[in-house]
Amino acid sequence: MSFFHTRKYKLILRGLLCLAGCFLMNSCSSSRGNQPADESIYVLSMNRMICDCVSRITGDRVKNIVLIDGAIDPHSYEMVKGDEDRMAMSQLIFCNGLGLEHSASLRKHLEGNPKVVDLGQRLLNKNCFDLLSEEGFPDPHIWTDMRVWGAAVKEMAAALIQQFPQYEEDFQKNADQILSEMEELDRWAARSLSTIPEKNRYLVTGHNAFSYFTRRYLSSDAERVSGEWRSRCISPEGLSPEAQISIRDIMRVVEYISANDVEVVFLEDTLNQDALRKIVSCSKSGQKIRLAKSPLYSDNVCDNYFSTFQHNVRTITEELGGTVLE
């Protein structure tokens, strides 16, 4: 029976998510804090989306630490005191790649480093998914599509097993369990988001972090083939929220909202809200437009990666007039 099908299992799921959140908060230690109990094996992940998955694979076999945590923009992160030491003491370093860690200080320590596992580059090399780009730059937000991120999890497991073959059985068993859960979440997300009326399937967000999500969950098969799925999402900022937003950017989104009768725009947890508030205020008179009640999480997580994905699915489904299926 599906894990989401009954009210009983709904309650069980929420309880498990709370426990998982507590577990993951402890298993992915902040790079700013606690000394490990076992100093022999360290694995460093560049962000929580990666670390939450790596820690599920490794369990307590290694000490997992995360470099970029909390409400910090991974696009613009510059290394601080202690980061170089954390990289030096780690046997493996997992990065997202695809231009996410693009600051000069990070590139200096990641590029050419034999300990680095570049997940995005591995997916590109295998050509197993059509990875996206915008104006010639790769889109790094692969964790918003559960299928693509599942392929990244397979690469995490493969790298961990290669580095620590003594734990192969445990790591593979844990990875298989995670992948099974991710397949279930992917099906649940697709079913829930498909209940949104087609005329409402337009996603307006703070920056262009939800293209993978839109292609997978808000578009038809025909739109994915033709590329017309791109018309289902828009934002005033590009792939990275570092650039200044111009009046032209704002008016471009205002016209999109008007043309597609969009009624809801979505704030993002770590982004400045001024641009979207201006967009709402600039909308044409008589048009109903409002901010979503809850922000989305794009470049960070709330409790952990898995509950964050569920939060985004629930928020988008409910705000756009669909029904969250349990």
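Note that Cβ sites are derived from N, Cα and C of the backbone, with glycine treated the same way.
According to Swiss-Prot, the Fe(2+) binding site annotation covers HIS75, HIS141, HIS207, ASP299. Counting every protein chain shown, the number of other Cβ atoms lying within 10 Å of the Cβ of HIS75 (Fe(2+) binding site) is 19.
Looking at Swiss-Prot, you'll find the natural variant ALA190 to Val noted as follows: In strain: L2/434/Bu. Secondary structure at ALA190 (variant position), taken from DSSP and collapsed to helix, strand or coil, is helix.
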To the nearest Å, how far is the Cα of HIS75 (Fe(2+) binding site) from the Cα of ALA190 (variant position)?
28
Using Cα positions only, nearest of the binding-site residues to ALA190 (variant position) (HIS141, HIS207, ASP299):
HIS141
Under DSSP, is HIS141 (Fe(2+) binding site) part of a helix or a strand, or is it coil?
coil
